[in-house]
Amino acid sequence: MATDIDMLIDLGLDLSDSDLDEDPPEPAESRRDDLESDSSGECSSSDEDMEDPHGEDGPEPILDAARPAVRPSRPEDPGVPSTQTPRPTERQGPNDPQPAPHSVWSRLGARRPSCSPEQHGGKVARLQPPPTKAQPARGGRRGRRRGRGRGGPGAADGLSDPRRRAPRTNRNPGGPRPGAGWTDGPGAPHGEAWRGSEQPDPPGGQRTRGVRQAPPPLMTLAIAPPPADPRAPAPERKAPAADTIDATTRLVLRSISERAAVDRISESFGRSAQVMHDPFGGQPFPAANSPWAPVLAGQGGPFDAETRRVSWETLVAHGPSLYRTFAGNPRAASTAKAMRDCVLRQENFIEALASADETLAWCKMCIHHNLPLRPQDPIIGTTAAVLDNLATRLRPFLQCYLKARGLCGLDELCSRRRLADIKDIASFVFVILARLANRVERGVAEIDYATLGVGVGEKMHFYLPGACMAGLIEILDTHRQECSSRVCELTASHIVAPPYVHGKYFYCNSLF
């Protein structure tokens, strides 16, 4: 067995700071063991290496210069002999009494057992990273040294770490290291947390040894779920609620038959006609001495566009008078706006085109006279009705036409409302009407001229009244001849000439 000094060197103790300065000289055999253990600047070997001084490669030659076994005492306590502390013969167990607080062993702390991590069971040993490949041995016992005399997993780390090849006297110049310097982190077995947990020494400062980090807890590890058994039955899924008509609604629907009668339907038609006979409620527009008197009063019967035809010059001359009538009678203008909206949504294709030209020509007249475009105006305020009616009637045709021309779809044209999307008369009508309807819906006080693509100081010269009707009828006829689809030809023809030919098969009425 090794001597006390050999044991202290094995534990990394600086003998200059220990309490064994005044130990008596040891015999030559002890000095020889000391030379063998201190033959290199590295840490000494483990207890197993010390018990077997001759390794597999044969005995190591003894160096010529022998280090003295006893060093002089420190200058701060000259002449004070230190009591030699006997080395314990066995490692202390958990129930053994602790040494005296003034002894070297109390400062060093309990030694860790020289056991390999393979002896530790559980999941910690399995989670340890694979050991680093050791460097080839250089002969003698140096090739068999492991770490700091321990049989831990990093047996070769002591050879590759430059900090462990430093002289023992430079490791802790301020005195002996604390006893808990090489203890593992809390809850970690010996040797589990030492690999890769040391922090590098601060440059130019004293080396400190902190507490090692413990391995990660098992709760932080990604654990894959167990594979599902394909033979296991699938979990039951709740059936969605049935989408049915509730009983109360069914009773309401059937109760219509109890109230439906021919006399009741006739009375409903009579009351509606009486309301429409005087839609303004006795407060119509003042039409005395007005060139617009025939159209300001209510009229029965269908609308005939030819009887209301006016030239652009007439509109420029008498348009401001009608504009002032709308602006000076807000209640009558509100009633006229509601009635116009209902009429526009029931027009056929030719009448809808005439309404589009009416709206754009009215805007051109206002721009010509520098009049504000008012959303409360009955003509401008009902632009959305013109747009909806035209889109409903032309949608089946425009799906094929716009795609063949490489233009945006109808819905995209109306939602984007960009002047740059205007490429022909069809896109012009829908983009301009969509921009006007959007301003009215937003409730702006006035609509600027730029909404119609008119710059500052410009007039609406690019639009001629009647271009909507003439242009859209032209593209219907042109595309009908160019497109090879029979369905497209039938659709375009029925839009222009809509008399009934085929499609309605019966009329069923069990109530009256």
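From the backbone N, Cα and C atoms, a Cβ is placed for every residue, glycine too.
Don't expect the noted substitutions in this model, because it carries the original residues.
Remember, it's a predicted structure, so these values are computed and weren't measured experimentally.
One natural variant catalogued in Swiss-Prot, ALA137 to Val, is accompanied by this note: In strain: Nonneuroinvasive mutant HF10. Swiss-Prot gives this note for the natural variant GLN206 to Pro: In strain: Nonneuroinvasive mutant HF10. Swiss-Prot documents THR383 to Ala as a naturally occurring variant and attaches the note In strain: Nonneuroinvasive mutant HF10 and 17 syn+. Annotated Zn(2+) binding site per Swiss-Prot: CYS400, HIS479, CYS483, CYS488, in sequence order, evidence recorded as experimental evidence.
In the three-state DSSP reading, CYS488 (Zn(2+) binding site) counts as helix. For the Zn(2+) site, the Cβ centre of CYS400, HIS479, CYS483, CYS488 serves as reference, and the other residues of the chain with Cβ at most 8 Å from it are PHE397, TYR401, ALA404, ARG480, GLU482, SER485, GLU489, THR491, ALA492. The C-beta environment of CYS488 (Zn(2+) binding site), restricted to residues of the same chain at least 6 apart in sequence and closer than 8 Å, consists of PHE397, CYS400, HIS479, ARG480. Rounded to a whole number, the distance between the Cα atoms of THR383 (variant position) and CYS483 (Zn(2+) binding site) is 31 Å. In sequence order, THR359, LEU433, LEU436, ALA437, VAL440 are the residues of the chain that are 6 or more apart from THR383 (variant position) and have a CB within less than 8 Å of its CB.
HIS479 (Zn(2+) binding site): 20 other CB atoms within 10 A of its CB, across all protein chains. Counting every protein chain shown, the number of other Cβ atoms lying within 10 Å of the Cβ of CYS400 (Zn(2+) binding site) is 16. Every protein chain considered, the tally of other Cβ atoms within 10 Å of the Cβ of CYS483 (Zn(2+) binding site) stands at 17.
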